[in-house]
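Beneath this line is the structure, given in structure tokens, with notes to follow.
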Amino acid sequence: MLDLTNKESESSDNGNSKYEDSIDGREVGTSKPFKEERSLEDLQADLADMAVWMEGLDATKLPLNDPQLLCNGRAFSEVLHNVDKNFFTDGWLETMPENRTTNIMVFRSCTRKLWRKMFDYVNHINRTVVSSRWTDIHERIDGIYESDLPAMVNLGMAVVTLAHIGKNAKRFVDYSKALTSTHKSMMSNVAKMVTTVIDEMPENPCFHEISELHGSQSELNSLSESSGKLNGNGSSERRSNADQILVDAELEIERLRTETENQRKEIERLTKSFETAQHDMSSNSESGDISILEKQNEELRQKRRELEEKNLELDAAVDQFKGIVFELTNENDVLRRSDKERQRLQTVLDAAQSDLDEWKTVANQYQKEAELSKQQDKEIKELLSQNKALKSRLDHHVKSATLEDANKNGIAQLRTQVGGLTALNTELKASLDSKKRCVEQLEIQLIQHKEKVKELEDRKDELIEERNRLENQLIFKEAVTPRSLHESMFEAGNLSFEPFSEKNTLPLEIENKRLTERIQELESLEPLKGELITLKSKNGVLEEEKLFATKQIEELQQQIEDLQENLLKNQEHASGDVVGLKIQLEKAEVEAQQMREAKMRAETNQAQVDEILKKRTAELEVNATALQKAKAVIDELEYNSRPVSEDSMTSVQAFKEMKEENEKLRQKVEKLEIELNTVTQGFEQENRLLTSASHQQVLNRSIDEVMSMRAHAGSEEPQTLLDTQKMSGALPWRSLASETRRELPTAMASILVLGFLVFIAWMFININSALNAPPNA
């Protein structure tokens, strides 16, 4: 695999480097590094054309024409995943970051990771890289526009080319043909870039060509290196490939030896036949036979020379195979020693894997406990909401009870007022009744007096008429009858000597006396009329007082009825609220008991978690020690198997083996880090949940105490509203302070454990960075 992490390495698995090899078809010598001859405008146009081609695949939603956004490799990874999903798998795609950052180190790491996978795919499709364009990509990534644009254009060219030469090449070739009809100029530029990259990635020779190793030494070396490259995917696989090569070489040597022996036997046979022919020539003197024998002799000599040349070539091949066998034997010994170290490291990794399985089990337990904690948290939240509702209702009931007390006092005052008004109403009714009776008596007397007055007036009218009549008669008589002097004198002396006149005067006098008496009676009735008028005025005043008292009585009765209705409603509402409040208080007590039990379970779980955490901390320390030892062994192996100069024996296979094992260990460490982060986050979340639950339980406990005191308040002395409010406001803070003092050691222990976990994570990050550091040459 091409090593992009080591800038000082001058060789790769396929023999390509800054120096040209004989396999490139060029002379051996130093070559200049790749230089981009295109301008920035041309590169931007090329990237835009390739972006149009890749966007037509609908493989990604990320932008493909911005070089800075392409540096994280996610967009190219999604396109490659569409090119060959069997090689560029979903698991590998998930390892490519999706975040956008401007960190140059992240850019370089993502570019190296993407190119390593692309280079593996190039080997997978039996091709090799022969241009220095691809060996210094990391050198052109430094986070500025003028340098990351060429690198992203080159990677885009490689992605488009791999689509046209990969396993699913037919589909993408058809897609390009269909796209040519609408984007001719763009596809022409893309075709040029694909042709350039295909020339720089020729196909590899097959392994069966090793039978033609009678060629030059450089061809043998290149073939051996390419075979090592094609079969270098692990220490066990490389060792099996080396053993297979050694067996094939030994078989080839045996075959060559057998062929050499057969050729020697053929030479001896031909020599004997030549001697026999010479002996026959001495006995046979015919010229025709001699010429034939000479021709045969010449042919035999020519064949002998060819066989001798071939024998020399086979001897050279045997010597060459001896050197190869010696190198493979040494490499096999190194591989065996490395295999022992690998087995030892494998044992350590197996132990780490078992620890990882245990961690996974613990993580699953933590996850289950976290789910239970979430459920408990939901229940606690529901209980808190119910508690708040009950508390609000309790406050409402307290306020309503206070209002009811005030209403009761008002009702008592109103009842007192109603009693006074009722008594006053009774007195007024009694006085009214007495006055009514007086008025009735006065009315009766008035009626009687009115009747008498009417009778008297009638009698008076009759008498007046009678008097007037009599006066008229008297006047008439006087006018008709003349009087004598004697009568005049008699009248003057009030003497009457005539009996007739005495008879007429006597009734008149009697009537006159009667009238005089009647007049006197009437005059005596004048005070009664004044009294009657006075009684009438008093009667009017009493009537007005009666109406006012009746109206006031009706208003008081209406107020009494309203107050009685309000009193009944308040009594019914208060009785219903008291019953509901008692039920809710009982429910709250049951829920408080459940929460106390949940707190006990949580404390038990906390103790268990602390014990498990202590055990896992000790195991983490052991694993960290084992990882330090593994790192030391890896560093020692890398130091012992580092590449040396070209003119002495190298140990590239051992270096590749250590590098791959380092990669595996790095992946293991990353997995362990992920597991550690998951466990740490779960532990932190549990700590937060437990802390919040403990604080909430302290508050609930104080609320329960207040509610219990209120529930038992009926058996104690009655308290005023001000005392109740002071007590409900003072007790929760006192209990909260005491509970806070009790929970403070647990919080400090949680903080210490969290700090220790952060230190473990920091140590794993340092180990990972040390494992990923490039080896020194």
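Every residue, even glycine, has its Cβ placed from backbone N, Cα and C.
Nope, none of those substitutions made it into this model, it's the original residues.
These come from Swiss-Prot:
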type	residues	note
MUTAGEN	Gln44 to Pro	In ct350; temperature-sensitive allele. Induces aberrant centrosome attachment and nuclear positioning when transferred to nonpermissive temperature
DOMAIN	44-169	domain 'Calponin-homology (CH)'
MUTAGEN	Gln367 to Pro	In or577; temperature-sensitive allele. Induces aberrant centrosome attachment and nuclear positioning when transferred to nonpermissive temperature. Abolishes homodimerization
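The DSSP breakdown of the domain 'Calponin-homology (CH)' (44-169), given as helix, strand and coil counts, is 81 helix, 1 strand, 44 coil.
Around Gln367 (mutagenesis position), the C-beta neighbours below 8 angstroms that are at least 6 residues distant in the chain are Gly682.
Residue environment of Gln44 (mutagenesis position) contains 16 other Cβ atoms, counted within 10 Å of its Cβ in all protein chains.
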